[in-house]
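Working notes, structure below.
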Amino acid sequence: MQSMNVQPRVLAVGGEQFFSQRQASEQHQQQNMGPQVYSPKVNRARMFPQGMPVNTINGSVNQEMNNAYLLKQKNEPLLTQQQQQQQQQQQPFNIGTPVSVASLPPGLNVLQQQQQQQQQQQQQQQGVGLNRPLASQLPKHLTNQSMPPIFLPPPNYLFVRDVWKSNLYSEFAVIRQLVSQYNHVSISTEFVGTLARPIGTFRSKVDYHYQTMRANVDFLNPIQLGLSLSDANGNKPDNGPSTWQFNFEFDPKKEIMSTESLELLRKSGINFEKHENLGIDVFEFSQLLMDSGLMMDDSVTWITYHAAYDLGFLINILMNDSMPNNKEDFEWWVHQYMPNFYDLNLVYKIIQEFKNPQLQQSSQQQQQQQYSLTTLADELGLPRFSIFTTTGGQSLLMLLSFCQLSKLSMHKFPNGTDFAKYQGVIYGIDGDQ
């Protein structure tokens, strides 16, 4: 096991090195080049206090807030404030003198008791996934807008099948049967984070982004890959799985990763012992994926979110070779394997720029503005189910968000331009997004 700040590796690209082993000052500069990128699952694990146990069920984090009593405790201050406001509105005669509920007129007393009972029943019936974020937790551009109605997927949509080497072939047999009808597929990957940072002279900012992605994809191995299938309207099969989480063979003792990343991944629910013994061989996975009917077919629509790393790991697996030296060759390979795909991050960014034209004018604001998948899901009214924090759940959330956004917008941007204009464009790699 190796910390990412102790022994940087050396990778030559165009005569330059990705890491310098010469001086400690250069290592310090590399540490300040940018924050390490983590997946949503790892980011959630970073929020856990040290020493707090994390319960997992079927590889997903089991949130303990399903307990109605804990949920009531969490919302009790807000509920008390609402009750006080209601009492003030319903008690115009109470000026300066506190009046107990027992001393109120009979009709008002019964009304208040009924309202309190209804509020308590609603609080008890609400699960964790149906809780909307508080106003203080929302982005600024959402605080002044009315919340959309909740889009509640059917229960069978929220099932994620864990795939190990023991059931790899049987699950791909299911995928082959579904592809002809459910030809929209989303992908999400889990890896240890960005450890490599290129140094040297680059042709552009886009070239730097590609070389960073290229270094990390060549350097690291994926831990999990999520796939989810639906039709163009977001419909899924009534019976059986339509979202899968593929668990690859991964031995932390042989991989390059920091101690911090290892602990965060363990907290997020990754069972490295099981990955080491029961994990899927990535090249066996690539052969089955090529025969699944998903690849090299323009009738299949791929959905990603900030696609660079997801597509990078997938192309690296399918090629069984090092990443291409330049982004043009990489894009060629992507379009060969996936001729029809959308980067939902780019689509969401363009929609937000139509809503806030000043974002297009200020490059500094563009860098500060974050367009996360969770924020998009909140705007679309998708509840925050705990399954969405897993790798397979992330692919499911991408697919649900894209299909819901397409239905609400009729697959068009606010100016009437069709989403197809940005088909096959990778956010951060193609152009200066």
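A Cβ is built for glycine as well, from the same backbone N, Cα and C atoms used for every other residue.
Unsubstituted: the structure retains its original residues.
Q394 (divalent metal cation binding site): 30 other CB atoms within 10 A of its CB, across all protein chains. Residues or ranges marked as divalent metal cation binding site by Swiss-Prot on the basis of sequence analysis: S188, E190, D310, Q394.
For T97 to A, Swiss-Prot lists a mutagenesis experiment annotated as follows: No cell-cycle stop in response to glucose deprivation.
Around S188 (mutagenesis position), the same-chain residues six or more apart in sequence whose CB sits under 8 Å from its CB are L225, G226, T304, Y305, D310, T391, G392, Q394, S395, M398, listed in sequence order. Record note (Swiss-Prot) on the mutagenesis of S188 to A: Abolishes poly(A) RNA degradation; when associated with A-190.
In the three-state DSSP reading, E190 (mutagenesis position) counts as strand. For the published mutagenesis E190 to A, Swiss-Prot gives the following note: Abolishes poly(A) RNA degradation; when associated with A-188.
A natural variant is reported in Swiss-Prot for this position, K41 to Q, and the note states: In strain: A364A.
The Cβ of L278 (variant position) lies under 8 Å from the Cβ of W164, K165, S166, N247, each on the same chain and at least six residues away in sequence. In Swiss-Prot, a published natural variant is listed as L278 to S, annotated In strain: A364A.
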Item to check | Surrounding CB atoms that lie within 10 Å of the CB of E190 (mutagenesis position), all protein chains | outcome: 26
Checklist entry - Including all protein chains shown, what's the count of other C-beta atoms within 10 A of the C-beta of D310 (divalent metal cation binding site)? => result 25
